[in-house]
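Peer 1: Sending over a structure as C-alpha cells; questions will come in a sec.
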Amino acid sequence: MAASVSRAICVQKPGSKCTRDREATSFARRSVAAPRPPHAKAAGVIRSDSGAGRGQHCSPLRAVVDAAPIQTTKKRVFHFGKGKSEGNKTMKELLGGKGANLAEMASIGLSVPPGFTVSTEACQQYQDAGCALPAGLWAEIVDGLQWVEEYMGATLGDPQRPLLLSVRSGAAVSMPGMMDTVLNLGLNDEVAAGLAAKSGERFAYDSFRRFLDMFGNVVMDIPRSLFEEKLEHMKESKGLKNDTDLTASDLKELVGQYKEVYLSAKGEPFPSDPKKQLELAVLAVFNSWESPRAKKYRSINQITGLRGTAVNVQCMVFGNMGNTSGTGVLFTRNPNTGEKKLYGEFLVNAQGEDVVAGIRTPEDLDAMKNLMPQAYDELVENCNILESHYKEMQDIEFTVQENRLWMLQCRTGKRTGKSAVKIAVDMVNEGLVEPRSAIKMVEPGHLDQLLHPQFENPSAYKDQVIATGLPASPGAAVGQVVFTAEDAEAWHSQGKAAILVRAETSPEDVGGMHAAVGILTERGGMTSHAAVVARWWGKCCVSGCSGIRVNDAEKLVTIGSHVLREGEWLSLNGSTGEVILGKQPLSPPALSGDLGTFMAWVDDVRKLKVLANADTPDDALTARNNGAQGIGLCRTEHMFFASDERIKAVRQMIMAPTLELRQQALDRLLTYQRSDFEGIFRAMDGLPVTIRLLDHPSYEFLPEGNIEDIVSELCAETGANQEDALARIEKLSEVNPMLGFRGCRLGISYPELTEMQARAIFEAAIAMTNQGVQVFPEIMVPLVGTPQELGHQVTLIRQVAEKVFANVGKTIGYKVGTMIEIPRAALVADEIAEQAEFFSFGTNDLTQMTFGYSRDDVGKFIPVHLAQGILQHDPFEVLDQRGVGELVKFATERGRKARPNLKVGICGEHGGEPSSVAFFAKAGLDFVSCSPFRVPIARLAAAQVLV
C-alpha cells in the first residue's frame, strides 16, 4: 500500500516559482524537434544479459535510433499537470489505468506532480519494430520532459535546479508482474552534491543510494541482494539496526559501493547522464510487457487485445524534507465497515518505504489534521471531489512537501464484503449513483464473505499457521479434531464443534461432514468430494493439504512437527487454505439490512433464474432463504446415506438375487423417499423442484474396507451367504465406474427402481397438494446418451403417474426432462428434446467426458497444466467456454428448434461461479442451479452481466 506513496515526487528549488496555480506555457507539441541526446551517437545495443533474469522477450536494451525525428500523425506522449491534461479517465486503453487517472485528477484541478505518459500504442510500435524505439518517439519524450521542466522551474541533470523523476509502467488492466517503479531518476554525483547543498547531505545520498539500487535491479536486472548485502554489512560494521540510523557519511560510502556492484555486474560504469537513465528506464518498461511473468499473468487471466503498457514519467515530490512534510495513504470510506469517514495513515517526515519496512508506526490521519491543517483541509476537499467524480470509494496516495499537498494516485479502493454492500447502498441513498451502477460495485466474492463465518482478526494468528491446503470452501471453522464421520455425528449430538480430519472423504462420510463445522483432507482437489459437498452446505473446507498425515487407526494427525489427537482444538480458514493451531475467535456472518436492499436491486435487473441444489428439507429452506427460485437439482442417492437403516435397505436391494427380494427392499426405500420429498415440497411451497433419479454407481453403496470385511458386513445386513455375497460384489465391480453402470442405465436394467422413485415423487406431491402446498415437481433422468434411453424412462415415469393419479382420483402437473452430461446427448439434442420437457446441463460430467479428464485424478496433473499455462483455469471450477460452453450453446439451439418452449439450465458446480453464470446468461439459458450458499452470488453475477 504505502510502497507506492513515494513514487511520484519532485524536488523544487526553495522559493521557486513552482506555485499551486502555475501552468505550462504551452501544452501543444513543439514543431521544432528536441535536440538528440548526446549518448545517441553511441551505437547499437546494450548487452542482452541486462534483461536475462526477467527472461525478457526483447532482451537487448537498444540505444535511441540514430535518425532524424519523424513527425507522426498520431500523438504518443501526453502531458498532465494541475488544471490541464491531454488525457482523461476514459483513455485507459491508450494511457493505461494509472496514466488515465493521473490525467483525470490533474484535469479537474487537483495538485498532481506534473509528468507525461508514453502511450500503449508506442509500446506496440516498439514491439513491432523488433524492440527498437519508433522513429521520432525519443524526440517526443524529450519534448515532454522539457514541458515538465518548464512547469516545475527545474531541469533534469541541473545541480542548481535539480528535477528528479519516477518511471512506472501502467497497462489498461492492472497487471502484477510488470516492471517495478524506478524512483529518484536523474541523480548523479553532481546532482547529488547540488541536492545536498539545498536539502542536506543525508537526504541527498539516501535518495542516491536508493536510486542506484532500484535502477540496477529494475532496469538492468542486477540482483537486489547484491545491493542489500552492502547495506547490511554497513549497518553491522557500525552496530546499527535501521537504515535511518546511517549517517550522511555512511550513505556516501554506500553510494560508492553500489556503483562498484553495478560495474562488477554489468561490466560498465553506472550511466551518469540523466537522459541516458531515462531512455534505459523507458525501454525497460516496454520490454517488461513481454516478460514471461507478464505474459503468464495475461494468459491466466485471459487478458487479450491490449496494445502494451504505457510509461508514466512524473516529477518527484518528497515527504521526508522535515516536519512540514509527510506521506500517507487513505480510503475515502472505511474499507472494513463502509462507514463514511476517511480511513488512513500518515507519517511525518517520511517516504513510503518507511511504512513498508516497518521502521516507524504510522499515525492516524488526525495527526495530519493537527500538524498540517491547511494541507489536511485540502486533502478532505480532494477526497470529496474524487468520490463525486468517480462515483466510487477511492484509495488515495498523497505526499505533503513543505506544507504543499500533492496527489499521487487514486484508484477504486479494495474493500470487505460488508463494506462493499454498505457503500453501494449508501451511495444510492446519497444520490451519488443509481441502483444499476451500485450493482457493479459489489463483487461476487464480497457476498461469499458475508455468507460464511470469518475470523475476527486473521493477522493475529499468523504465527499459529501450521499448514496450508486448498481453499476449497470459504469461511472459518473452529472445533475439536475427530477422525471418523461417526465420531463427528456423535460429538455434534453432544453439542460439540468438530473438525472432521480425513485422508479423503467418501459418500459414506456425508453424515459426519454435515455434522462437522469444518473439514480438512490430506488428499483431493477443489472439485473433490469433500470440496463439492462442503460448498453445497456452506461448510468451511481445506482440501488437498499435503503437509498433513492422517492416521485413522491411532486417531491422530501429524502436521509438520505437531501431532494432534482426537479432541484437540484446530482452526481452519477455508478462504485461504490455512490450518491454524488452537481455538481462534470467530465473528458470525456479517449480514445486515443493507444486503436485503442490495439484493432486491439485483433481482429487479437480472433475467436468469437462480435455483439451488438441495437434497434435504433443511437444504431447501436455506436455499429459499438465500433467494433461490426453486430446486434445480435434488440428488436422490444422497438421501440413501442419511441413516444406517436406509443404507442397509439400499444394500439389500443391490444384493437381492430375485425381483421379489429386490422389491421388498424398494418398498422400504419408498417410504423414506416419499417422506423426504414431502419435506422438500413443503419447504419450496409454490416453487419448482427438480428431482434427479438415482445416478450413483452401485458400488458406491457398498461398505468400505478389504473384501473380507465387506463380505462379512453385507452378509450380516442382507442375510446373504458369503459365496453369494462375493459373487455379487464381483459382478458389481467395474473398471471405469464413472462411465459404467449408473444413471439411466440402472433404471433401464432395473425398471422397478425408476418406478419406485417416480411413485414416491407423485405420492408426496399429491399428499402435499392435499395439505394446500403448491407443488411443481420435475423429474430428471440422468446420464442419457440416446433418445431411446430417455424414451424408455419417460414411458415408465408417465405410466407410474397415471397409476398414482388413478388410485387417488387426482392429478397434478409435472415435467419430465433430462440431464445433458454426455457429449453425444448434446450433439443429438434435437432428437432428445422430442422426449424432454427441459434440459439441465450437468457440467461436471460434461466437462469430464469432453476433456477426457477423470475428476478423481485431475489433482495429479491439473496443477502442472495451470503452472505451465497449458490451461488458464481448472475446467471443473470455471467453465471451459470454448469447448464445453460451445456444446451447451449447440445443444440449447438444437433443442429449442425441436421444442421451442424447452426450458434449459445447468446444475453443475459452474452454476455458482460468476464468470460461468455470465456465460450462461449470454447463451440464453433460463436458469442456473448451485449450492444454497452460492445462490446470492449467482443472483449477483446474473445481474451484473446486464449492467
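Note that Cβ sites are derived from N, Cα and C of the backbone, with glycine treated the same way.
Residues as originally present; substitutions not included.
As annotated in Swiss-Prot:
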type	residues	note
MUTAGEN	Thr527 to Asn	Greatly reduced activity
MUTAGEN	Thr527 to Asp or Glu	Abolished activity
MUTAGEN	Ser528 to Tyr or Thr	Greatly reduced activity. Strongly reduced or lack of phosphorylation by PDRP1 in vitro
MUTAGEN	His529 to Asn	Abolished activity. No phosphorylation on T-527 by PDRP1 in vitro
ACT_SITE	His529	active site, tele-phosphohistidine intermediate
BINDING	Arg635, Arg692, Glu821, Gly842, Thr843, Asn844, Asp845	substrate binding site
BINDING	Glu821, Asp845	Mg(2+) binding site
ACT_SITE	Cys907	active site, proton donor
Peer 1: To the nearest Å, how far is the Cα of Asn844 (substrate binding site) from the Cα of the residue listed as 'active site, proton donor'?
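Peer 2: Between the alpha carbons of Asn844 (substrate binding site) and the residue listed as 'active site, proton donor' there are 9 Å.
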Peer 1: Between Glu821, Asp845, which of the binding-site residues has its C-beta surrounded by the fewest other C-beta atoms within 10 Å?
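Peer 2: Counting other Cβ atoms within 10 Å of each of the binding-site residues Glu821, Asp845, the minimum falls on Asp845.
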Peer 1: For Cys907 (active site, proton donor), what is the secondary structure state per DSSP, taken as helix, strand or coil?
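Peer 2: Going by the DSSP assignment, Cys907 (active site, proton donor) belongs to neither helix nor strand, so it counts as coil.
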Peer 1: Around the substrate site (Arg635, Arg692, Glu821, Gly842, Thr843, Asn844, Asp845), what further same-chain residues have their C-beta within 8 angstroms of the site's C-beta centre?
Peer 2: Leu633, Asp695, Pro782, Met819, Phe841, Leu846, Cys907, Gly908
Peer 1: Between the binding-site residues Arg635, Arg692, Glu821, Thr843, Asp845, which lies closest to Cys907 (active site, proton donor), Cα to Cα?
Peer 2: Thr843
Peer 1: To which of the binding-site residues Arg635, Arg692 does the lowest count of other Cβ atoms within 10 Å belong?
Peer 2: Arg635
Peer 1: Have a look around Thr843 (substrate binding site) and count the other CB atoms within 10 A of its CB, chains all included.
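Peer 2: Other Cβ atoms within 10 Å of Thr843 (substrate binding site): 30.
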Peer 1: If you count Cβ atoms within 10 Å of the Cβ of Asn844 (substrate binding site), leaving out that atom itself, what do you get?
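Peer 2: Around Asn844 (substrate binding site), other Cβ atoms within 10 Å: 18.
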Peer 1: Going by DSSP, is Glu821 (substrate binding site) sitting in a helix, a strand, or coil?
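Peer 2: The three-state answer is coil.
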Peer 1: Same chain only, sequence gap of 6 or more: which residues have a CB within under 8 Å of the CB of Gly842 (substrate binding site)?
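Peer 2: Listed in sequence order, they are Pro782, Met819, Ile820, Glu821, Ile906, Cys907, Gly908.
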Peer 1: Widest Cα span across the substrate binders Arg635, Arg692, Glu821, Gly842, Thr843, Asn844, Asp845, in Å?
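Peer 2: Maximum Cα-Cα distance: 15 Å.
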Peer 1: Once the DSSP letters are reduced so that anything not helix or strand counts as coil, what is Arg635 (substrate binding site)?
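Peer 2: DSSP call for Arg635 (substrate binding site): strand.
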Peer 1: When DSSP states are folded down to helix, strand and coil, where does Gly842 (substrate binding site) land?
Peer 2: coil
